[in-house]
Amino acid sequence: MPQQGLAYPVPTLIYHITHLNNLQGILQRGGLLPYSQRPPTQQNVAYGHIQAHRAQVVVPVGPRGKLHDYVPFYFCPRSPMLYAIHTQQTDYQGDQRPILHLVSSAQKVAEARIPFVFTDRHAAVQYVCFFHKLEHLKALDWQAIQASYWANVREKKQAEFLVKDFFPWELVEEIGVIDKTIQAQVESILAQFPDLHHPPVRVRRSWYYKKRLCSASCEATF
C-alpha cells in the first residue's frame with residue numbers, strides 16, 4: 001500500500017457521490033456543478049451546517065475562489081461521508097442504497113486542462129493544506145485514504161480533489177452502484193441520452209457499508 005510521502009496510485013482515481021435522483025439533471029447539463037450553482041431541485045445528501053461553513057472557506061492556491069466554487073471528489077469509495085449517510089447523520093434521511101459513485105481520475109482532469117486543487121484532509125478543517133500540482137499527491141497519507149478502519153484517521157481519509165466550476169460528464173469513467181436493481185435504474189436513465197457518453201455501470205458492493213458494527217462515534221465498519 002502506498003505510504004505518505006513515498007508514492008501514490010496512478011491513475012489516481014477520484015470519486016464523487018450523488019443521489020440517483022440527481023443523475024438525469026447531471027446528464028441534461030452535461031456534467032457536475034459546484035454547490036454554489038446547485039439547482040434547488042437537486043437531492044442534497046450533505047450536512048447543512050458543514051455546507052454553510054464550506055461556502056466561506058477560501059481556496060488559497062491554483063484558481064482560488066471558495067470551496068463552493070468546486071465540484072468535490074474523494075480519493076476513495078466507501079467514504080466517511082457515505083457512512084454518515086448510511087447511519088442517517090446528515091440532513092438527508094434516506095439510506096446509502098441510491099447513492100452512486102461517479103469515478104474519474106486526477107490525471108484525466110489534468111489532461112483536459114480543467115482547473116483543480118486538492119487537499120491533504122477534509123477541506124473544511126482549519127489546518128488543511130491545499131495543492132494544485134499532481135506531483136504533490138505524494139504529500140497525502142495514502143495509508144489513511146485506503147484504510148478500512150478509519151476512526152483515528154477520519155480527516156486524512158477525507159482528502160478531497162476539487163474541480164473548479166464544472167466537471168464534464170465525458171470524464172466519468174465508471175458509475176459504481178450497490179446492487180443490480182440500482183444498476184438497471186441507472187442504465188435506464190442513461191438510455192434516455194443516447195448521444196452522451198455512457199460509462200460502464202458496475203455493481204461495487206464493497207464500496208458500500210454492510211452493517212453497523214459499532215456506535216456512531218466509532219464510524220468504522222465493514
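In case you wondered, yes, glycine gets a Cβ from its N, Cα and C as well.
None of the substitutions listed is reflected here, since the structure keeps the original residues.
Annotation comment: Swiss-Prot describes ARG54 as active site, proton acceptor, evidence class sequence analysis. Taken from Swiss-Prot, the feature active site covers GLU160. The NAD(+) binding site feature in Swiss-Prot is assigned to HIS16, ILE17, THR18, GLY25, LEU33, ARG54. Annotation comment: Swiss-Prot describes 12-209 as domain 'DarT', evidence class sequence analysis. Where Swiss-Prot documents TYR47 to Ala as a mutagenesis experiment, the accompanying text is: Still toxic in E.coli, decreased DNA ADP-ribosylation activity. Recorded in Swiss-Prot as a mutagenesis result, HIS53 to Ala carries the remark: Still toxic in E.coli, decreased DNA ADP-ribosylation activity. What Swiss-Prot says about the mutagenesis result for ARG54 to Ala or Lys is this: No longer toxic in E.coli, no longer ADP-ribosylates ssDNA. No ADP-ribosylation of gDNA in vivo. The annotation that Swiss-Prot gives for the mutagenesis experiment HIS68 to Ala reads: Still toxic in E.coli, decreased ADP-ribosylation. Record note (Swiss-Prot), mutagenesis TYR74 to Ala or Ser: Still toxic in E.coli, no longer ADP-ribosylates ssDNA. The unchanged residue is displayed. Listed in Swiss-Prot as a mutagenesis experiment, TYR74 to Phe is described as follows: Still toxic in E.coli, decreased ADP-ribosylation. Swiss-Prot documents ARG78 to Ala as a published mutagenesis change and attaches the note Still toxic in E.coli, decreased DNA ADP-ribosylation activity. Swiss-Prot documents MET81 to Ala as a published mutagenesis change and attaches the note Still toxic in E.coli, no longer ADP-ribosylates ssDNA. Quoted from Swiss-Prot, the note on mutagenesis experiment HIS122 to Asn is: Still toxic in E.coli, decreased ADP-ribosylation. Swiss-Prot lists HIS122 to Ala among its mutagenesis entries, and the accompanying note reads: No longer toxic in E.coli, no longer ADP-ribosylates ssDNA. No ADP-ribosylation of gDNA in vivo. Quoted from Swiss-Prot, the note attached to the mutagenesis of ARG154 to Trp states: No longer toxic in E.coli, no longer ADP-ribosylates ssDNA. No ADP-ribosylation of gDNA in vivo. Under its mutagenesis annotations, Swiss-Prot gives GLN158 to Ala the following note: Still toxic in vivo, decreased DNA ADP-ribosylation activity. Experimental mutagenesis at this site is recorded by Swiss-Prot as GLU160 to Ala, annotated: No longer toxic when expressed in E.coli, no longer ADP-ribosylates ssDNA, no effect on DNA replication. No ADP-ribosylation of gDNA in vivo. Very low activity at low DNA, high protein levels and after 24 hours. One mutagenesis experiment named in Swiss-Prot is GLU160 to Asp or Gln, and its note says No longer toxic in E.coli, no longer ADP-ribosylates ssDNA.
On a Cα basis, GLN158 (mutagenesis position) lies 8 Å away from MET81 (mutagenesis position). Summarising model confidence by region, the domain 'DarT' (12-209) averages a pLDDT of 95.
Taking the C-alpha positions, the distance from GLY25 (NAD(+) binding site) to HIS68 (mutagenesis position) comes to 19 Å. Shown are the mutagenesis positions ARG78, HIS122; the one with the most C-beta atoms within 10 angstroms of its own C-beta is ARG78.
Within 10 Å of HIS16 (NAD(+) binding site), counting C-alpha to C-alpha distances, fall none of the mutagenesis positions HIS53, ARG54, HIS68, ARG78, HIS122, ARG154. In the three-state DSSP scheme, GLN158 (mutagenesis position) is classed as coil. Residues within less than 8 Å, Cβ to Cβ, of TYR74 (mutagenesis position) and separated from it by at least 6 positions along the same chain comprise ILE14, TYR15, HIS16, ILE17, MET81, GLN158, ALA159, GLU160, PHE161. HIS68 (mutagenesis position) falls within a helical segment according to DSSP. HIS122 (mutagenesis position) sits 20 Å from LEU33 (NAD(+) binding site), taking the CA atoms of both as reference points. Nearest by CA distance to HIS68 (mutagenesis position), out of the recorded positions THR18, HIS53, ARG78, is HIS53.
Among HIS16, ILE17, THR18, GLY25, LEU33, ARG54, the residues given in the record as binding NAD(+), the maximal Cα to Cα distance rounds to 23 Å. Just so you know, of the recorded positions THR18, GLN158, the Cβ with the fewest other Cβ atoms around it within 10 Å is the one at THR18. The recorded positions considered are ILE17, LEU33, MET81; of these, LEU33 has the fewest other C-beta atoms within 10 angstroms of its C-beta. Within its own chain, HIS53 (mutagenesis position) has ALA124 as residues 6 or more apart in sequence whose C-beta sits under 8 angstroms from its own.
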